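Trainee: Have a look at this one.
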Amino acid sequence: MDIVLEICDYYLFDKVYADVFPKDGAVHEFLKPAIQSFSQIDFPSLPNLDSFDTNSTLISSNNFNISNVNPATIPSYLFSKIASYQDKSEIYGLAPKFFPATDFINTSFLARSNIFRETLSLFIITTIFGWLLYFIVAYLSYVFVFDKKIFNHPRYLKNQMSLEIKRATTAIPVMVLLTIPFFLLELNGYSFLYLDINECTGGYKAILWQIPKFILFTDCGIYFLHRWLHWPSVYKVLHKPHHKWIVCTPFASHAFHPVDGFFQSLPYHLYPLLFPLHKVLYLFLFTFVNFWTVMIHDGSYWSNDPVVNGTACHTVHHLYFNYNYGQFTTLWDRLGNSYRRPDDSLFVKDVKAEEEKKIWKEQTRKMEEIRGEVEGKVDDREYVEQ
């Protein structure tokens, strides 16, 4: 995110923060006592890990024995451990990397590297970008791809699209807020994100290899998180709002409970904390993920690929609840015995109206059986056909 944040700081935020939060301005004077009090807090020091005497302070290299623990040194040890993972050259805001310094770079008491400024900037940028990406991609899919015959499906809801949009637009800012800590870790050097492409970083071959690694890692993570979200106690609280949509439009793609959306995004944020990932590819993959999320909700069935977890597979998940939890592939569903092959009827084009009604009626019958098992007898949805 440092690339995006520096672009925004250079073209907009440096001046905005200088105007709204100037040094020695009213806000600064008001906050000075709190800032001074905060700066006087005696935080644990960050000792050099290489010189840390683990034998005499916290833990023996061979044993963990309570007699070896000195409680006073635990905070210092933990802080030093955390600090050892930090790449200080990647800390954002200490010096410009991609653009020259602006005239306003040092005129706000909230410097570029200030964690409160980073949090506010990230929230604004990511929320606006999330809304734009959601509306643009979902709208284009709705206009050019989405099969609007789905409006006649007996399990399409009253005012469904407006409900989907309302749910998504209110969820996105909360999902952003929940994921900001991961962006802050990246901005402060606690990730394996990098920019230079050379022999030391593996060159372009490494970048090409990162794409399938990212897909496979996140596909695995989302599968298990998604299955957990279908545990009855968790489903009722978090995941049921997304299953309100039995048949979907592209606008259902981000219509989650925000905590549900946060959990399903965790693998995307964990990957760069664990594995090397090029910064530009990182931005591309996050954009791709949003495209994919819209695509699997667009109701257009182009392929019945046995490997790719496409639109048809995800339609089966919304119709029949307990199948096809994967995001990109069918691998983990096959291994976890939760794969359900999409019905051939989904791929038949130019179906006559009467035949389509029979197909939908059979879908509804099967769906109601499983829905009753998952949610109970009471269905609080309001369908068009009621």
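Backbone N, Cα and C define each Cβ position, glycine as well.
Original residues fill every noted site, and no substitution is shown.
Given the structure is predicted, the values throughout are model-derived calculations rather than measurements.
From Swiss-Prot, here are the annotated features:
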{"type": "DOMAIN", "residues": "214-337", "note": "domain 'Fatty acid hydroxylase'"}
{"type": "VARIANT", "residues": "Lys97 to Glu", "note": "In strain: azole-resistant isolates"}
{"type": "VARIANT", "residues": "Asp147 to Gly", "note": "In strain: azole-resistant isolates"}
{"type": "VARIANT", "residues": "Leu193 to Pro", "note": "In strain: azole-resistant isolates"}
Trainee: Between the variant positions Lys97, Asp147, Leu193, whose Cβ has more other Cβ atoms within 10 Å than any of the rest?
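Mentor: By the 10 Å Cβ neighbour count, Leu193 comes out on top.
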Trainee: Mind checking how the domain 'Fatty acid hydroxylase' (214-337) divides into helix, strand and coil residues in DSSP?
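Mentor: When I sort the residues of the domain 'Fatty acid hydroxylase' (214-337) into the three classes, I find 81 helix, 4 strand, 39 coil.
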Trainee: Roughly how many angstrom lie between the C-alpha atoms of Lys97 (variant position) and Leu193 (variant position)?
Mentor: 15
Trainee: Can you grab the distance from Asp147 (variant position) over to Leu193 (variant position)? Cα atoms, rounded to a whole Å.
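Mentor: Cα-Cα distance, Asp147 (variant position) to Leu193 (variant position): 40 Å.
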Trainee: Based on DSSP, name the secondary structure state of Leu193 (variant position): helix, strand or coil.
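Mentor: Reduced to three states, the DSSP call for Leu193 (variant position) is strand.
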